[in-house]
Structures are given as C-alpha cells and as structure tokens.
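Trainee: Attaching a single structure in structure tokens format; questions to follow.
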Amino acid sequence: MSSFDYLKTAIKQQGCTLQQVADASGMTKGYLSQLLNAKIKSPSAQKLEALHRFLGLEFPRRQKNIGVVFGKFYPLHTGHIYLIQRACSQVDELHIIMGYDDTRDRGLFEDSAMSQQPTVSDRLRWLLQTFKYQKNIRIHAFNEEGMEPYPHGWDVWSNGIKAFMAEKGIQPSWIYTSEEADAPQYLEHLGIETVLVDPERTFMNISGAQIRENPFRYWEYIPTEVKPFFVRTVAILGGESSGKSTLVNKLANIFNTTSAWEYGRDYVFSHLGGDEMALQYSDYDKIALGHAQYIDFAVKYANKVAFIDTDFVTTQAFCKKYEGREHPFVQALIDEYRFDLVILLENNTPWVADGLRSLGSSVDRKAFQNLLVEMLKENNIEFVHVKEADYDGRFLRCVELVKEMMGEQG
C-alpha cells in the first residue's frame, strides 16, 4: 500500500477528477499521479499542504529538531565552526546566539594582544559571512550586560536567555557545546539536554583566549572571514623616486604576503594617457578611492601583514602641491585608514626619471619631503623616519621595523 492511499480515498469521496485536484493544489496532473503512487521520493511540502487544504484534511506536520549554540565568538575560530557544522547537520534548524557585554568585552580586549577591539557588528558579520550559504542557520545577538560571568551568573543568565528565546520563538531540542562542564548547568537551569562535540579538543585544539593572546601564533585557526581583522598594515611613504614601490615588493616577498600598489600610477595610465599634465583637482578623489580598494584587497588576502605603497597623506600632499588646496574626500580617507606602521623614507636615493615624475631637483625633493612630514604631524600620524641612503641598508631597517611591530607573534 502507498503511504498516500488516504489521499486517494479522500479524492474519490469528494468525486473530483485528478485534473481538478491538481489545478486546485498548484501542481500538474502528472505530478499528482506520481505523488499518490509514491513515485516521488521528496515531495514538495508546499504542494502537499495545498493538497491537504483542498481536501479538507489536516496536514501532518513533522516536529522540527531545533538546536542552539551559545558563545561570545571573540573571535570566531575554526573550533566554533567545527561545532556549528556538526550541530547544523543534526538538526532542522540551528540558532547561534552570540552574547555580548560592553564591559566584559572591553576587559577581554585590554587583556589581549589584539591591535583593535572587535565590535558587536564585527562578530555578527563574521558569523553571517561564514554561514551565509547554510539556510538552516539563524544568527542572533543577546545582550548579557550586567550578568555575572560563569559560574556565578547562571541564574540571571538562564532567566535572560529563556526570555530571549521565548521572544524569538526558539524552542530548542538540544544545546550543542564543546564545554563539558556546561552540560549539567544547561540541564539544571534551562531543562534542555546537551550534545557535546569534541569536548577533548582532539580535532580542533583551539580557544578564543589563545587567539586573543597571540593571533599570529594560531593564525591557521582563524577563519578566512576573520583574518582581515587581525592583519597588520604597513604603509611606505616618500617622495618621488624614493624607492617605495621596489621596497614594498621586496617586503611583501620576504614576508610572503600581499601588497597594495600605488593606484595613482595606474590611474594616470588608464585615464590620462600616461601623462600627468592632464591631472586636475577632480581626479584626486578617484585616485584615493581606487587606492582604498587596492588596500582593502591586499588586507583581505594578506598573510598576517599587508604592505601599502603610498598612503592618503601623500595623495593629499600632491593635491596641495599641484592644485594649491586639499581635497575633503582624500582627507576623509586619511581619517578612516590608519595604518599600524607608517615608514617615511628619506628622499636621499638617486632620482630616476620614468616619465611620471616631475620633482627631480634636490630643492623640490626636499620641499616635498618637508610637506609630507608637516602633514603627517598635522594628522597626528606617528611614523618612523628611515634615513639609510643605500637600498640594502634601507631594506634591512624596514624588515627589523616590521618584525618589531609583529613582536613575538610574528
């Protein structure tokens, strides 16, 4: 017998033809015939519900299996991802509830080796981006402000989380965690069974505390969507023919990472026919925007550190030099893009004419160098002045500066 024989009986009792039933239920007659004879392995729930509704029958709904994962995700790491992937393959719907507390989170940052503090939006974005193709995963943010940390805050926290889940309509069948000590607490305070995933950390031996303490040491455990947050940026500045581009390339090679080339040179070739004589004030915002995109790309794919050929202060300095005024859009990017290490190269290497340079005299080079220093100070940008005149000495000095910035983490 077919599991849908009761539908055949209902159709006969109502005296309807298959075509009439199919039309009313939003399906073809052929699909309905195969459905009634159990020829379709995974019938559409929507079509089945429409068919039951037309025949006046109650649609037999299967109880969903709901899972929930709690965490700070500060930061998200591959151990979290393993837990979540295991959980979401065992349930129909998985809810990830990210807890945040401004005071606690600030303390975690201050006790860490992280160069910047992740915001709540940063942490949500990591989760949303990482699991965006898995439609049975839902992401939530839960404010834990004022709740004592474990193990003292279970009563207050559990009351808060129960109210939160009730508001969101979340009725978990199971809680998934890797923390063995939390399982009895979840059962006692929430009345929900816990499924432990890799509690011994045999597959993913990592914790958020380890990454906060030394991100670069545990780089392999930081997910693709999270790595750009931890990337350190090094901007190499200097006047024309100061060796910036060559040095950036050499540094990226030696640190096995990415670099952002000077977009202004590409812009001159692609928009001005390779000659700066047509450059005007309205070009500087486009140059700055293009350079920002180069930087973002380099940071996204970097291996711990990204090297930047020329910063926005330099772009602004050229605008001021040639146009007699600063550009507000370029200034906005100066304010937005703050690099971890800014190296200003002394303009004391041989000047090389390449068709895109016009400040070749010693007087012009010195004046532009002074302008760069002045504007860096005006924008409260700390920098290291590298004065070595020979290329090898300059290279070695910059390598040491980068290693110093990376610290023991490098």
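Quick reminder: no glycine exception, Cβ is built from N, Cα and C everywhere.
None of the listed substitutions appears in this model.
Quick caveat, the model's predicted, so the values are computed rather than measured.
Swiss-Prot lists these features:
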BINDING   70-73, His77, Arg104, 144-157, 177-179, 204-206  NAD(+) 1 binding site
BINDING   Ser259, Ala260, Trp261, Tyr294, Ile295, Asp296, Phe297  NAD(+) 2 binding site
DOMAIN    7-62  domain 'HTH cro/C1-type'
MUTAGEN   Val21 to Met  Loss of DNA binding activity
MUTAGEN   Ala22 to Thr  Loss of DNA binding activity
MUTAGEN   Pro43 to Leu  Loss of DNA binding activity
MUTAGEN   His80 to Ala  Complete loss of NMN adenylyltransferase activity
MUTAGEN   Arg123 to His  No NMN adenylyltransferase activity. Binds DNA independently of NAD; when associated with N-173
MUTAGEN   Ser173 to Asn  No NMN adenylyltransferase activity. Binds DNA independently of NAD; when associated with H-123
MUTAGEN   Arg212 to Cys  No NMN adenylyltransferase activity. Binds DNA independently of NAD
MUTAGEN   Gly264 to Asp  No RN kinase activity
MUTAGEN   Asp354 to Asn  Affects RN kinase activity
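Set these features in their place in the structure for me.
Mentor: Within the same chain, the residues at least 6 positions away from Phe70 (NAD(+) 1 binding site) whose Cβ sits under 8 Å from its Cβ are Ile97, Gly99, Ile161, Ile175, Thr177, listed in sequence order.
The Cβ of Trp261 (NAD(+) 2 binding site) has 17 neighbouring Cβ atoms from other residues within 10 Å, across all protein chains displayed.
Each residue of the domain 'HTH cro/C1-type' (7-62) gets a DSSP state, and the totals for helix, strand and coil are 35 helix, 0 strand, 21 coil.
Residues near Val21 (mutagenesis position) in space but far in sequence (CB under 8 A, at least 6 apart, same chain), listed by position: Ile11, Leu32, Leu51, Phe54, Leu55.
All protein chains shown were included, and the count of other CB atoms within 10 Å of the CB of Pro43 (mutagenesis position) stands at 16.
Sequence-distant contacts of His80 (mutagenesis position), defined as residues of its own chain at least six apart whose C-beta falls under 8 angstroms from its C-beta, comprise Gly71, Phe73. In this structure, His80 (mutagenesis position) is part of a helix by DSSP.
Arg123 (mutagenesis position) falls within a helix when secondary structure is assigned with DSSP. Long-range Cβ contacts of Arg123 (mutagenesis position) within its own chain (separation 6+, distance under 8 Å): Lys72, Phe73, Tyr74, Pro75, Leu76, Met98, Tyr100.
Sequence-distant neighbours of Ser173 (mutagenesis position) (same chain, 6+ residues apart, CB-CB distance under 8 A): Asn65, Ile66, Gly67, Val91, Ile192, Glu193.
Under the DSSP three-state reduction, Arg212 (mutagenesis position) is assigned to helix. Applying an 8 A CB threshold to same-chain residues 6+ apart, the list for Arg212 (mutagenesis position) reads Tyr74, Pro75, Leu108, Phe109, Asp111, Ser112, Ala113, Met114.
Take the CB of Gly264 (mutagenesis position) and look out to 10 A: across all protein chains shown you find 22 other CB atoms.
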Trainee: Out of the recorded positions Ala22, Pro43, Gly146, Trp154, Gly264, give me the one sitting nearest to Phe297 (NAD(+) 2 binding site) by CA distance.
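Mentor: Considering only the listed recorded positions, the nearest one is Gly264.
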Trainee: Give me the sequence-ordered set of same-chain residues, not including Ser259, Ala260, Trp261, Tyr294, Ile295, Asp296, Phe297, with a C-beta within 8 angstroms of the centroid of the NAD(+) 2 site's C-beta atoms.
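Mentor: Everything else in range on the chain: Thr258, Tyr263, His291, Gln293, Ala298, Val299, Ala306, Ile308.
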Trainee: Would you work out the biggest C-alpha to C-alpha distance among Ser259, Ala260, Trp261, Tyr294, Ile295, Asp296, Phe297, the residues that bind NAD(+) 2 according to the record, and give it in angstrom as a whole number?
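Mentor: 12 Å is the greatest Cα spacing among the residues binding NAD(+) 2.
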Trainee: Say you check the Cα of His77 (NAD(+) 1 binding site) against those of the recorded positions Pro43, Ser259, Tyr294, Ile295, Asp296; which is nearest?
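Mentor: For His77 (NAD(+) 1 binding site), the spatially nearest of the recorded positions is Asp296.
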Trainee: Ranked by the number of other Cβ atoms within 10 Å of their own Cβ, which of the recorded positions Ala22, Ile295 ranks first?
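Mentor: Neighbour-count leader: Ile295.
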Trainee: Between C-alpha atoms, which of these recorded positions comes nearest to Asn205 (NAD(+) 1 binding site): Ala22, Ala260, Trp261, Asp296?
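Mentor: Ranked by Cα distance from Asn205 (NAD(+) 1 binding site), first place goes to Asp296.
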Trainee: Where Trp154 (NAD(+) 1 binding site) and Tyr294 (NAD(+) 2 binding site) are concerned, what is their Cα separation in Å, rounded?
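Mentor: The Cα atom of Trp154 (NAD(+) 1 binding site) is 47 Å away from the Cα atom of Tyr294 (NAD(+) 2 binding site).
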